[in-house]
Amino acid sequence: MCTTCGCGEGNLYIEGDEHNPHSAFRSAPFAPAARPKMKITGIKAPEFTPSQTEEGDLHYGHGEAGTHAPGMSQRRMLEVEIDVLDKNNRLAERNRARFAARKQLVLNLVSSPGSGKTTLLTETLMRLKDSVPCAVIEGDQQTVNDAARIRATGTPAIQVNTGKGCHLDAQMIADAAPRLPLDDNGILFIENVGNLVCPASFDLGEKHKVAVLSVTEGEDKPLKYPHMFAAASLMLLNKVDLLPYLNFDVEKCIACAREVNPEIEIILISATSGEGMDQWLNWLETQRCA
């Protein structure tokens with residue numbers, strides 16, 4: 001996971017940086033990361049043997065760090081992870097205090113790529129725009145495509161490109177949020193990078209993580225990526241308008257999610273048909289008033 005692999009060291013870009021004369025992105029915000037030639041040297045890796053099932057399957061998450069990186073001991077990975085997450089969590093608490101002072105509801109939308117969360121978000125914003133002030137932070141590795149889609153609804157949005165990074169972190173939110181015009185008592189939606197692994201570990205200062213799972217992904221996704229669904233308060237089972245065309249067991253999916261997180265709330269939803277949208281909007285209003 002990225003708390004130990006260092007993927008957060010990629011080229012970060014937040015919309016507006018290109019106008020800063022001191023920004024490396026002033027002339028080319030989407031320049032690919034440099035690929036310098038690297039000298040490969042031999043590394044004597046600490047001994048680590050993955051667990052093995054009777055069928056021969058290998059499991060690299062059984063060590064004390066819960067993961068594996070070549071050339072790094074389990075104890076060192078734990079030290080790196082604790083250091084990274086401690087810094088992030090302190091920043092997240094500052095973000096949370098700022099949002100709470102303005103009574104803003106902040107939600108961290110997480111999912112696999114292609115789950116439909118941007119389409120669901122645009123439909124949500126269209127339904128809220130005359131009643132609730134909203135703003136959006138869009139996270140992707142590259143492009144401002146999704147932020148442009150959000151702005152087309154009339155909602156303020158800012159794109160955060162993580163470069164090689166596979167998730168948003170609390171510092172990115174601290175940098176991006178002040179650039180958005182969001183009134184007190186409004187809702188800030190943070191659409192995280194499409195990834196069901198690393199975003200689970202990084203607190204952004206949100207009130208809730210909302211996991212979006214598409215019915216095209218398979219019923220057992222919560223069991224395959226348990227950390228994300230354990231961290232989420234709500235699961236939106238998306239694209240249910242496609243159920244007549246799929247061999248997807250809704251009850252099995254719900255059971256898998258609740259096996260990982262017995263307290264998780266679940267809404268069946270479709271931005272295309274409108275099913276579940278009222279329930280989703282009611283949930284948002286309940287959280288705003290909580």
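From the backbone N, Cα and C atoms, a Cβ is placed for every residue, glycine too.
Annotation comment: Swiss-Prot describes Cys2, Cys5, Cys7 as Ni(2+) 1 binding site. Here Swiss-Prot flags Cys166, His167, Cys198 as Ni(2+) 2 binding site. Annotation comment: Swiss-Prot describes Cys166, His167, Cys198 as Zn(2+) binding site. Among the mutagenesis experiments that Swiss-Prot reports, Cys5 to Ala is described with the note: Decreases nickel content. Disruption of the N-terminal metal-binding site; when associated with A-3 and A-7. Listed in Swiss-Prot as a mutagenesis experiment, Cys7 to Ala is described as follows: Decreases nickel content. Decreases hydrogenase activity of the cell. Disruption of the N-terminal metal-binding site; when associated with A-3 and A-5. Swiss-Prot documents Lys117 to Asn as a published mutagenesis change and attaches the note Important decrease in GTPase activity. Looking at Swiss-Prot, you'll find the mutagenesis Cys166 to Ala noted as follows: Does not affect nickel content. Mutant lacks hydrogenase activity. In Swiss-Prot, a published mutagenesis experiment is listed as His167 to Ala, annotated Does not affect nickel content. Mutant lacks hydrogenase activity. Record note (Swiss-Prot), mutagenesis Cys198 to Ala: Does not affect nickel content. The unchanged residue is displayed. Here Swiss-Prot describes Asp241 to Asn as a published mutagenesis experiment; the accompanying note says: 85-fold decrease in kcat/KM value of GTPase activity and loss of the specificity for GTP. Among the mutagenesis entries in Swiss-Prot is Leu242 to Ala, noted as: Cannot form dimers. Can still bind metal in both sites and activate GTP hydrolysis, but hydrogenase activity of the cell is decreased; when associated with A-246. For the published mutagenesis Leu246 to Ala, Swiss-Prot gives the following note: Cannot form dimers. Can still bind metal in both sites and activate GTP hydrolysis, but hydrogenase activity of the cell is decreased; when associated with A-242.
Using CA atoms as reference points, the mutagenesis positions Lys117, Leu242, Leu246 were checked against His167 (mutagenesis position), and the closest is Lys117. If you measure from the Cα atom of Cys166 (mutagenesis position) to that of Leu246 (mutagenesis position), you get 30 Å.
Comparing the mutagenesis positions Cys198, Leu242, Leu246 by how many other C-beta atoms lie within 10 angstroms of each C-beta, the top residue is Cys198.
Local packing around the mutagenesis positions Lys117, Cys166, His167, Asp241 was summarised as the count of other Cβ atoms within 10 Å of each Cβ; on this measure the leading residue is Lys117. Cα distances from Cys198 (mutagenesis position) to the mutagenesis positions Lys117, Asp241, Leu242, Leu246 are smallest for Lys117. Between the CA atoms of Leu246 (mutagenesis position) and Lys117 (mutagenesis position) there is a gap of 19 Å, rounded to the nearest whole number. In this structure, the CA atom of Lys117 (mutagenesis position) is 15 Å away from the CA atom of Asp241 (mutagenesis position).
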